[in-house]
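Report on one structure; see the data block that follows.
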Amino acid sequence: MEENGMKSKILIFGGTGYIGNHMVKGSLKLGHPTYVFTRPNSSKTTLLDEFQSLGAIIVKGELDEHEKLVELMKKVDVVISALAFPQILDQFKILEAIKVAGNIKRFLPSDFGVEEDRINALPPFEALIERKRMIRRAIEEANIPYTYVSANCFASYFINYLLRPYDPKDEITVYGTGEAKFAMNYEQDIGLYTIKVATDPRALNRVVIYRPSTNIITQLELISRWEKKIGKKFKKIHVPEEEIVALTKELPEPENIPIAILHCLFIDGATMSYDFKENDVEASTLYPELKFTTIDELLDIFVHDPPPPASAAF
């Protein structure tokens with residue numbers, strides 16, 4: 001999508017968030033003029049200063065400032081939204097600005113997790129997925145060029161969640177039988193690959209799925225590999241599916257949402273529950289010169305310099 005050797009200009013919403021910051025860094029690493037839209041009162045000043053030192057252009061504003069968004073769109077080629085779950089429907093404001101500007105060559109909505117058009121989840125998570133589907137249908141109805149990215153599980157986040165490397169206990173919780181397969185990828189890789197596909201003509205109006213064969217595993221296999229890495233055996237405490245389903249009904253919103261996500265990923269195995277369609281593409285096949293960090297390599301990182309645990313907003 002680069003013309004005359006010029007790199008595409010990329011605008012990122014949610015660039016200071018958990019996955020968005022990796023997209024900003026990936027965009028800068030690949031040499032793209034990179035704009036980061038942020039609230040005027042953002043608390044992420046240190047991160048924004050880092051982005052600026054790396055060459056990012058920081059634009060402060062609110063999503064309600066329609067005219068400002070339109071003018072900003074006219075300066076860029078590609079728009080990526082990495083807004084968190086509570087802001088999913090705010091993407092309609094981004095879409096309105098894209099439609100008025102009329103020049104955007106590619107829009108990537110805030111997907112990046114499960115492939116929402118292929119799965120069904122328990123009600124608390126299904127309601128969030130449905131909001132993402134609404135954004136997709138609006139993109140298609142407006143004939144906005146798009147790429148939908150299904151990056152599956154964020155590896156650092158879920159290794160921290162499942163294995164609890166910061167917790168010295170001798171027990172590990174297993175959700176369901178622990179035998180459902182799932183795909184997970186290192187957040188830094190997700191950021192870099194997403195920038196690659198955002199400017200790749202082969203990904204235009206397609207679903208790109210991050211499912212390299214080296215990064216498919218079960219909970220039990222993950223625990224076994226971790227035990228070998230650190231030379232320690234854990235007692236596995238299984239939480240049965242019925243108990244998890246019951247919790248999604250008993251807990252208030254939004255506390256029931258993470259439980260429903262655990263069910264979707266690690267009991268239903270949603271990231272591996274569907275076959276590829278003709279218009280899908282698996283990310284690792286596009287770029288033989290790149291390599292996803294394998295789960296084994298990521299566990300080595302956790303042994304020597306574990307990434308800090310993170311929390312998600314719902």
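Using N, Cα and C of the backbone, Cβ positions are placed for all residues, glycine too.
Substitutions noted, but not modelled.
Sequence annotations record features per position, and here Swiss-Prot assigns NADP(+) binding site to 16-19, 38-44, 85-87, 110-112, K132, 152-154. Counting every protein chain shown, the Cβ of P86 (NADP(+) binding site) has 11 other Cβ atoms within 10 Å.
The annotation that Swiss-Prot gives for the mutagenesis experiment F85 to V reads: Confers some isoeugenol synthase activity; when associated with Y-88. All protein chains considered, the CB of F85 (mutagenesis position) has 16 other CB atoms within 10 Å.
Per Swiss-Prot, the feature substrate binding site maps to V114, P258; the stated evidence is a large-scale study or a structure entry. In the three-state DSSP scheme, P258 (substrate binding site) falls into the helix class. Counting every protein chain shown, 18 other Cβ atoms lie within 10 Å of the Cβ of P258 (substrate binding site).
Record note (Swiss-Prot), mutagenesis K132 to R: Reduced activity. The unchanged residue is displayed. Same-chain residues at least 6 positions away in sequence with a Cβ under 8 Å from that of K132 (mutagenesis position) are, in sequence order, I88, P109, S110, D111, E116.
For K132, the entry in Swiss-Prot reads active site, proton donor/acceptor.
The local packing around Y157 (mutagenesis position), expressed as other Cβ atoms within 10 Å of its Cβ over all shown chains, amounts to 18. Here Swiss-Prot notes a mutagenesis experiment, Y157 to A or F, with the remark: Reduced activity.
The number of other CB atoms found within 10 A of the CB of I261 (mutagenesis position), across every protein chain shown, is 23. According to Swiss-Prot, the mutagenesis experiment I261 to H carries the following note: Loss of activity.
For the mutagenesis result F314 to Y, the note given in Swiss-Prot is Normal activity. In the structure as shown, the Cβ atom of F314 (mutagenesis position) sits within 10 Å of 16 other Cβ atoms.
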Among T16, S43, N152 [binding-site residues], residue with fewest other Cβ within 10 Å:
S43
Under DSSP, is F314 (mutagenesis position) helix, strand or coil?
coil
Within 10 angstroms of the C-beta of I19 (NADP(+) binding site), what count of other C-beta atoms is obtained when all protein chains are considered?
21
List the same-chain residues at least 6 positions away in sequence whose Cβ sits under 8 Å from the Cβ of V114 (substrate binding site), in sequence order, or say none.
A121, I129, S150, N152, C264, L265, A270, T271
